[in-house]
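A short write-up of the structure that comes next.
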Amino acid sequence: MSTKVVNVAVIGAGVVGSAFLDQLLAMKSTITYNLVLLAEAERSLISKDFSPLNVGSDWKAALAASTTKTLPLDDLIAHLKTSPKPVILVDNTSSAYIAGFYTKFVENGISIATPNKKAFSSDLATWKALFSNKPTNGFVYHEATVGAGLPIISFLREIIQTGDEVEKIEGIFSGTLSYIFNEFSTSQANDVKFSDVVKVAKKLGYTEPDPRDDLNGLDVARKVTIVGRISGVEVESPTSFPVQSLIPKPLESVKSADEFLEKLSDYDKDLTQLKKEAATENKVLRFIGKVDVATKSVSVGIEKYDYSHPFASLKGSDNVISIKTKRYTNPVVIQGAGAGAAVTAAGVLGDVIKIAQRL
């Protein structure tokens, strides 16, 4: 029976954060995971002496009733540094501000598990600082930044550690854009309009509150930046390579999401034409992120695929990533749910377990 104890500090109790906490508190393990901090923007639960917070499954009520203000991040680092046991910080937010403190956490020996893409897809200097592997640094795991709980990042890191070399990666990295193109461009002829599919996707909750945040391609660009960097391409930033936006120029600046959706149908013509051209070649349209390690090139945009291609037969909002390496000349294909609270939280919890095993 292991006597290993790790202290877990959690920031964010939203949709993913809630699923993570429920999974963490229900988990059975030979390692003891003590929840010592639970923080939201304004209020928090904090154990000053690092004894486990006695909240159990009632953590929501305990947090809602708390009158303790959330510590500024510098103060939080100073507090966690004094922990007698190793600390894992779990950031379940998408905050760029919190991500900006990751290097400080890590340099103070605090490990990080997170689905937050911001730090890993920002400037290259931050990436290098986070993975400098200084012996006193905390560990950094971010499986859920690409493909939610799918084992994409862990697979890439593992094969590279064993001496394999990534040659090409291409894939459908966005659950939202997967759904939209799977409905819009099919092997069976259809008259579905792009604008109508976007409206349905929003109704079903697949898109961000403002669908332009999906259609601008930046979310895919961030994910491609991450897998590109892992594969050895020094991608400067998500805006340093070609990213095709699906937002018609005149609609980029309209004030509201409702106005955008209302006017989107005025611009269906170009994508309808592209769909028809693809159909005459027995192909479908998909929104793809690509990395070519040999040419150090990265891109995001619409591509055509034969009806027989794995990307063409995709259903729903699945992600699918194809990875070609020196050893895997026939590409490895990883497919499954690339979004959703439960699978994302499981990806984060898996990272917490991996870190704990190394501490």
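Just so you know, the numbers here start at 1 and follow the chain as drawn.
Quick reminder: no glycine exception, Cβ is built from N, Cα and C everywhere.
So, quick note: what you're seeing has the original residues, none of the substitutions.
Listed in sequence order, N92, P115, A341, T344, A345, V348 are the same-chain residues six or more apart from V16 (NAD(+) binding site) with CB atoms under 8 A from its CB. According to Swiss-Prot, the feature NAD(+) binding site maps to A13, V15, V16, A41, T93, G340, an assignment based on experimental evidence.
Of all the Cβ atoms in the protein chains shown, 21 others lie within 10 Å of the Cβ of T93 (NAD(+) binding site). Positions annotated as NADP(+) binding site by Swiss-Prot, on the basis of similarity to another entry: V16, T93, K117, G205, E208, G340.
Annotation for S94 (NADPH binding site): same-chain Cβ neighbours under 8 Å, separated by at least 6 residues, are P115, N116, K117, K118. Among the features that Swiss-Prot reports, NADPH binding site is placed at V16, K60, T93, S94, K117, G340, with the record citing similarity to another entry.
DSSP assigns L150 (Na(+) binding site) to coil in the three-state reduction, placing it in neither a helix nor a strand. The Na(+) binding site annotation in Swiss-Prot covers E143, V146, A148, L150, and the record cites experimental evidence as its basis.
The Cβ of K117 (mutagenesis position) has 21 other Cβ atoms within 10 Å, all protein chains considered. Here the residue is the original one, but Swiss-Prot notes a mutagenesis experiment at this spot, K117 to A: Loss of activity.
Mapped onto three states, the DSSP output places E208 (mutagenesis position) in coil. For E208 (mutagenesis position), applying a Cβ distance below 8 Å and a minimum sequence separation of six or more within one chain yields T176, D214. The mutagenesis experiment E208 to D is recorded by Swiss-Prot, whose note states: Increases KM for aspartate-semialdehyde 48-fold and reduces kcat by 50%.
Here Swiss-Prot describes E208 to L or Q as a published mutagenesis experiment; the accompanying note says: Loss of activity.
As a published mutagenesis entry, D219 to L appears in Swiss-Prot alongside the note: Reduces kcat 150-fold. Long-range C-beta contacts of D219 (mutagenesis position), restricted to its own chain and to partners at least six residues apart, with a cutoff below 8 Å, comprise K117, F173, S174, T176, D213.
Annotation of the mutagenesis experiment K223 to V in Swiss-Prot: Loss of activity. For K223 (mutagenesis position), other Cβ atoms within 10 Å of its Cβ number 27. When secondary structure is read from DSSP and collapsed to three states, K223 (mutagenesis position) falls in the helix class.
Looking at Swiss-Prot, the entry for mutagenesis of H309 to A says: Reduces kcat 40-fold. Affects dimer formation. The Cβ of H309 (mutagenesis position) lies under 8 Å from no Cβ of any same-chain residue at least six residues away in sequence.
The C-beta environment of A13 (NAD(+) binding site), restricted to residues of the same chain at least 6 apart in sequence and closer than 8 Å, consists of L21, L38, E40, W59, K60, L63, N92. Ranked by how many other Cβ atoms sit within 10 Å of their Cβ, the binding-site residues V15, E143, L150, G205, G340 place G205 at the bottom. Cα spacing between V146 (Na(+) binding site) and V15 (NAD(+) binding site): 17 Å, rounded to the nearest whole number.
Candidate binding-site residues: A41, V146, A148. Fewest other C-beta atoms within 10 angstroms, A41.
For G340 (NAD(+) binding site), the nearest neighbour among the listed recorded positions (E143, A148, L150, G205, K223), judged by C-alpha distance, is A148.
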